[in-house]
Each structure stands twice: as C-alpha cells, then as structure tokens.
Amino acid sequence: MLLALGLTLVLYASLQAEENSFTINSIHMESLPSWEVMNGQQLTLECLVDISTTSKSRSQHRVLFYKDDAMVYNVTSREHTESYVIPQARVFHSGKYKCTVMLNNKEKTTIEYEVKVHGVSKPKVTLDKKEVTEGGVVTVNCSLQEEKPPIFFKIEKLEVGTKFVKRRIDKTSNENFVLMEFPIEAQDHVLVFRCQAGILSGFKLQESEPIRSEYVTVQESFSTPKFEIKPPGMIIEGDQLHIRCIVQVTHLVQEFTEIIIQKDKAIVATSKQSSEAVYSVMAMVEYSGHYTCKVESNRISKASSIMVNITELFPKPKLEFSSSRLDQGELLDLSCSVSGTPVANFTIQKEETVLSQYQNFSKIAEESDSGEYSCTAGIGKVVKRSGLVPIQVCEMLSKPSIFHDAKSEIIKGHAIGISCQSENGTAPITYHLMKAKSDFQTLEVTSNDPATFTDKPTRDMEYQCRADNCHSHPAVFSEILRVRVIAPVDEVVISILSSNEVQSGSEMVLRCSVKEGTSPITFQFYKEKEDRPFHQAVVNDTQAFWHNKQASKKQEGQYYCTASNRASSMRTSPRSSTLAVRVFLAPWKKGLIAVVVIGVVIATLIVAAKCYFLRKAKAKQKPVEMSRPAAPLLNSNSEKISEPSVEANSHYGYDDVSGNDAVKPINQNKDPQNMDVEYTEVEVSSLEPHQALGTRATETVYSEIRKVDPNLMENRYSRTEGSLNGT
C-alpha cells in the first residue's frame, strides 16, 4: 500500500515537472577542507546546483559524482547541495573529479577539479621467526592494507647498532603485501628489517615512512676455525711440519661441513664430516707462506689465516755449464755447486736420467745430448734440485738440395713450388730462397722435411737455397736451379707492309706478329668468312709473313691471323683484329680498258649506222623497180658497164601521188675490190605552181663514188641530169 502511494507521488511530481518550466542556472564543486589533503584525513566533495523553475515546489533532480570519468557516487535530491564523503583519504583517491546534474531531459556538468592526497600510510612488518641459525632463512611480510595496488615495496636488512644495509630487495606487487626471504650469513649477529612502501600518484612516487621490524637473534652453526702448528717455534728444513685446523660445530647444524686448508690459493688438505683437518709434510723452505683454513656449509663460510716461516738448511744448488748451445763434437762440461760449500751428496741428471753422482760431468757432445739438465744436492733428509738448464747440441747441416714440383714446362705467370731440403742437421732450420742472387723468401721448419716456396716467374730464372741452423758453421748453399719459363703469345697483330690499298699486279705482303711469346710459334692467316687458314707458318720468331707477288681483285677482303705456342690454351688461340685490304687497277690498265670500251662503242655505232642506211636504201629501191625496167648504166665515156653483177637502172618520170622520194643503191652486190665507181640514182619530183594539173617535173640525180687507194683521199664526183617540162 505504501509502495503504491510512493509511486503515485513520484509520478505526480514528474507530471508536474513536465508541466512546469525550469532551467539549470549553474553548477560547481567545492572540497572540504581543501583540494589537497593529507593521507588519512576526511575529504568532502560538494556539488552545488542552482535551478530556476515556475513550480512553487523544488524539482527533483539527480546528482552524479565522477573520478577520472568513472562514476563513483550518485544521488536523487531536491536540495541545492549534495556531498560525496571520503572518511580517510588515501593516495588512490587522488585524481580529477566532476559532478553532473540531470533534470528530466536536461543536464549540466562542472569542470574537472583535481584532488591531491599527500603521503602514504605506514606499512606493517612481520617476521616468521625471531631466532635463527647461521645459514637459515627469515621471511619478512610487508603490507599496506589501506592502499590499492600496485604498491612498490622496499625491504632492507640491517645489523643492529649500525647503519650499514647488508641487503636490500625492491619489488612492485599487484597486491597490498609482499613476502621476501632473507638468508642469514656468518657475519650476522642481531638483525632488524626495515620496510617502506611507495605508490605512484600521477608521475610522482609517494613513499611512506620506513617501519622497523622486531629484532632477530642469530646463533652460530660452527665456530671460526683455529690453527695449531707443530713444531712450535722455529721450524728448520728437514723437520716434520704439522698444520692442524680445528672447528667447533653446534648441534643445531643439520648440514655437514667441509674443512679446507690452502697455501696461497692451492688446496693442500681437506676434511668432511669431521671437526679438524691436518696437513703434514717435511719442512722445506718453499713450504713457507700464507696458509688459510676455511669451514664451509651450504650457505655459510668462515675462515682464518696464519703465516708459516721455515728456516733454510742450505741454499738451492746451481748447475753451471760451458755453453747452452754446442756444436756436435764439442765438449759438454757440467758442474753442480752449493753456496757455502757444505758437504752434500750431488747428482747430475738429464730429464729423469741420472748421468753422474758426482759434482762434475763432461763428455763429447752429440745431437742426442740435447735436452734439459739439472742437479741435486742432499744433506740428511733434505734434497734440493737446481733449476732446469736447456742445452742444445747442433749437428751441421748437409748441403741442401733444391727442386721444383712442375711436371711439365713452366708457363709465365703460373705458380711453381720450389723446395729446399737438408736431410741432415739439427732443426729448426732456416731456409732462404735466393732469386737471381737476391734473397726472395725465408721459411723456418722444425724438422728435416722440405721447405716449399711459391713463386710465379715471368722469365727464365735462377734459384738457389741457403740453409742455416744453430751450428756455428756458416750457412750452406744448394746448387743453382735454372728454371726455363715459356710465355704464351700476347697481343696478336696483323698488318700489311704497304698501304691497305694495293695496286693490281704489285706485291702484297701480310705480317702477323706478337708482342711476346716463346718460340716456336704457329701463325695462321685467315680470310674473313673462311674456316680454314690460307697460309700457316711455324717459326722461331715473333712474326711471320705471307707473300703474294701479283695481287688481284681476288685478294681484296678482310684478313686476320692467329698465333699459338706450347703455352697457349688448347681450345682457343689468340686472334688479331681484322685488316681490310682493297686492290685497285693500274692506270695503264684503266687506259687500255677505256680504249677498248671506246672502240667497241664506236664500232657498234658504225655498224648500227650502216645497218640503218642499208635498210633505208632497200626500202626505196622496191617502188622504183616496180615502176620501170632497168636500163644499162653508162660510165663517163658512155660505155656500157658489162659486169653481170652490176645493175644499171634509168629512171623516168611517173605519177607519184604521195610525192615521196626513193633512193636505191645501184650496184649493191658488186665486189668492192673490182668496183672503183659506184652510182646511186636519186629521183626528185617536184610540182611547179605555174604548170597545169597533170604535168609533172622529174629530176634524176646521179651520185658517183669513186674508190681509190686507201692511202689517198676518197674522191667524189657528182653528176646531175634533169629535165624540166620535157627539156
């Protein structure tokens, strides 16, 4: 019933609000006591709203509080002021706040206000134990319950009464606490742990005050070791030296300890599962020095040190020698001595072999005597050895041999291995390769194996070896090795001795040459586009020739040549560039050809002209012969010509409508040798304008051609007969 009544009132109020007009005048926030507060203080954020309305009663509105754009509190109210209370402000409460008022479909939001909380609350420190044994572990719990993670924790381990921090651990936790383990060391006695918490606020880390834990008491697991030295007091070489290290172990230790005795850094004695370790040795001066005793468990190590001095009974012997380097056959003389000349027992040794039990030793040196020598001197139980003396006995080198590894002829620029070897003589051996009497390369070998040098000769060369070793004899020389080098052909060139333009009929000489090459050299001459050479020559020279005594047009073209020798590649031979040769005719030949051509042209023209006139004459003779019979032809003396081959025709006038003239040779077939005079009859018809129609004028013209002796000029006589109008 009450719920229904409340809903009715709310509905009524909302309906009233919809009917009334309102406006949100302003909205802002205030912070109490301030926008900046200390950690743990109460913080009150107020949202103040100013609303105007036509209603007589206050309108109901909604107020929302935001921190960093996330809503943290909201309330429905009719009041002008609403508050958001934080009882104890913490660092995580720092941020940007704003509030929003909502009334029906209208809302308004304040600007953002920044809240800062300074300081971090104190953390809490707890320990899992207050008493611990050396080598144990203490677990420290540092927590900050009031703050929100992530939290930065810093925990330190300190010795009570000092400010020295023995260990520090930093850790960022995503929880508001952290658990850290601290091992307990041998130097720890009474400990305290200190914890400090930090929280990142914006870009600044705010830290709490450091909080100290309760005290932790540390108990020893074992004591610091102690030394016992026997004999006490002065220790002399030959005495029996006892060095004893003693440790007291408590019942709380669950791990086995190890005791170690060291001289300098060398371990001389150890003991496990015991409370002591002993080092016993006959005292010698070299055993003097700094001794350390260490007691170690899994995590704990304790140590103490002592200085032991041993008095020398007699000094170390010295081995004297004539020379450390002897030639084979020289005297090897050794002597062992002790400073102060005490009575002692001596031995002279080579490595581990005793050569003499006396103070001196001599012999003729052999190469096998090379090695390290020493001597000993003994008084009572004390025996001392001298330092090692290296002695080398050198055998003289034999004459070295010299040879090369080439299996065939040596080609210019190719590598060749030249070896030097002395089969006898003490190593190491130094070989010097001499090239053209000058030092070229040096090699040292540690055996009698050959020393191999590498060279790339470019011409015939002489090599010699010089060998040397530790022997005092001067260096020995090998024989001279002469190396013959063959050079492949290089830069093939083809040329012509005269000009590239050769006159026909003159001599033509081609030359093929190389810049360099070992003879014999094979030269081959080629003409372009021909697979086989037209000339080949094998000569002991760097050039070859091809001669042609009379050049013709056939020799015109492109030429090249190749050259090869023993050093050339089997696949290809070096080739020259191409040479162009042109052959031209001699001037007199050109003139002769011109004369012949002109004569042929003239003869052709004469024959053509003669044929032309003969055709024309025949063409005219045919109509004349058809018009009238032939008449005998009279000579100049009115004599009849009687040769049967001569045909004389006399022409009379006839009607020629077309008016064409006709010409016919008279004695065409007569033998030219028997005929001195030839006649040609020409008829000319003309029509005079004053004559009547049907009257025709005819004129006959005879041309006489007389043939005379060829050496004389040809005489021509002409005779003309004519009759006009019957005259």
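Residue 1 is the first one shown; counting continues down the chain.
Any Cβ shown, glycine's included, is placed from N, Cα and C.
For 40-126, the entry in Swiss-Prot reads domain 'Ig-like C2-type 1'.
Summarising the annotation, Swiss-Prot assigns domain 'Ig-like C2-type 3' to 225-309. Averaged across the domain 'Ig-like C2-type 3' (225-309), pLDDT for the predicted model comes to 88.
Taken from Swiss-Prot, the feature domain 'Ig-like C2-type 5' applies to 413-472.
Taken from Swiss-Prot, the feature domain 'Ig-like C2-type 6' covers 488-578.
In Swiss-Prot, the entry for mutagenesis Tyr679 to Phe states: Reduces tyrosine phosphorylation by FER by about 60%. The structure shown retains the original residue.
The annotation that Swiss-Prot gives for the mutagenesis experiment Tyr702 to Phe reads: Reduces tyrosine phosphorylation by FER by about 60%.
For the mutagenesis of Tyr717 to Phe, Swiss-Prot gives this note: No significant effect on phosphorylation by FER. The structure shown keeps the original residue.
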Helix, strand and coil totals (DSSP H, G, I; E, B; other) for the domain 'Ig-like C2-type 1' (40-126): 3 helix, 54 strand, 30 coil
Secondary structure composition of the domain 'Ig-like C2-type 6' (488-578) [DSSP: H/G/I, E/B, coil]: 3 helix, 46 strand, 42 coil
